[in-house]
Amino acid sequence: MNAWNTIYDQFNPIAFSLGSIEVHWYGLAYACAIVTAFYMALRMIQKDPKRFPIERKEFESYFLWAELGIVLGARIGYILIYEPNSGYYLTHFWQIFNPFDSHGNFVGIRGMSYHGGLVGFLIASYLYSRKDLKKLLIYLDLIAISLPLGYVFGRIGNFLNQELVGRIVPKDSHLGQIIGIMVDNELRYPSQLIEAFLEGVIVFLMVMWAKKHTKTHGLLIVVYGLGYSLMRFIAEFYREPDSQMGVYFLNLSMGQILSLFMVIVSLGILLYATKNSKKIKENQ
C-alpha cells in the first residue's frame, strides 16, 4: 500500500466554506472547465479565422446558449436516465435545480449526465443557429476542439469529489495495485482520471489531427463524437456502474449503451455535413 492508494484519507473534497456554504473542489474544477473551453475556442477563432469565421461577440452569445443547453440537458438527462426517484422530480420540476436540501442547507446541484448534456448542447446550438444554419457546423466544430481539455477538469473534479469511483482492482493486477485508490476499504481503479486521459486528452489529440487533415465543416464534431464514444466505451470497463443501474445485455453499462447511440448521432451529423459541404461547393 502506497501514499497514492490512500490519498482519499488525506484529502477533503470541500475546498473552503463561505459561512454555511461549502465550496467543493468539483465546483472549482467545473469553473475551470468552462473557462478553459471558452478561451480555447477564442484562440481557435483568432488562430484559424478561415475555418472559424466567427466574431468574438457572436461566439460569446453562442457560448452562453451552449452552456445553458449543457447544464439543462445534463441535469434533466440525469433525472430521466439515472435518478431512481425520477417520478418525484417530474411532478416537482422546480426541485431539479434546487441547490438546497429540505433543511435549507446549501448542498449544490448534484447528478449530471454527460450524454444528457450533449443532447442539450445540440438542441441549444440548433436553436441559436436556426436563422443561419450554415454556421451550425462551424459552431459545433469550435466546441469539438475546445471541449476536451475542459472535460479533463470536469473528470478531475469528479476525482476530487470522490464520486464516480472505479471498479474493484483484481488482486492479480500489478498495475491496478499501484494506481488503485482505496474507497470504502476496497482498492478501486481511479476511473475518473482514466476518463480524463482517454476522453479528454486523447480525444483532443484526435480532433487536432482531424483539424490538420480535413477542411469540411462538421468533421471535427464527428471525430469528437466518434472518438469520445470509443474512449468512453473503453473507460467504462474501469468505472463502477451506477448502483441503481447495474449492467444490461452483454454486461454493458448504461454509459456504454449511450455511447453506442452517440455513434449513431455522430454518423447522422456526418451525413448532414457531407450534404452541406456539397451544397457549398455547388454554390461556389
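Using the three backbone atoms N, Cα and C, a Cβ is placed for every residue, glycine included.
What you see is the original sequence, not a version with the noted changes.
In this view, Ser20 (variant position) is surrounded by 8 other Cβ atoms within 10 Å of its Cβ, with every protein chain counted. Looking at Swiss-Prot, the entry for natural variant Ser20 to Gly says: In strain: HP439.
Per Swiss-Prot, natural variant Ala31 to Val is noted as: In strain: HP439. DSSP classifies Ala31 (variant position) as helix under the three-state reduction.
When secondary structure is read from DSSP and collapsed to three states, Ile76 (variant position) falls in the helix class. One natural variant named in Swiss-Prot is Ile76 to Val, and its note says In strain: HP439.
Listed in Swiss-Prot as a natural variant, Ile202 to Val is described as follows: In strain: HP500. In sequence order, Gly227, Met231 make up the list of same-chain residues 6 or more apart from Ile202 (variant position) whose Cβ falls under 8 Å from its Cβ.
Here Swiss-Prot notes a natural variant, His217 to Asn, with the remark: In strain: HP500. Classification of His217 (variant position) by DSSP places it in coil, neither helical nor stranded.
Cβ neighbours of Ile264 (variant position) (same chain, under 8 Å, six or more residues apart in sequence): none. For Ile264 to Val, Swiss-Prot lists a natural variant annotated as follows: In strain: HP500.
Taking the Cα atom of each, His217 (variant position) and Ala31 (variant position) are about 29 angstrom apart.
Ser20 (variant position) falls within neither a helix nor a strand when secondary structure is assigned with DSSP, and so counts as coil.
Taking the Cβ of His217 (variant position) as centre and 10 Å as the limit, one finds 21 other Cβ atoms among all the protein chains shown.
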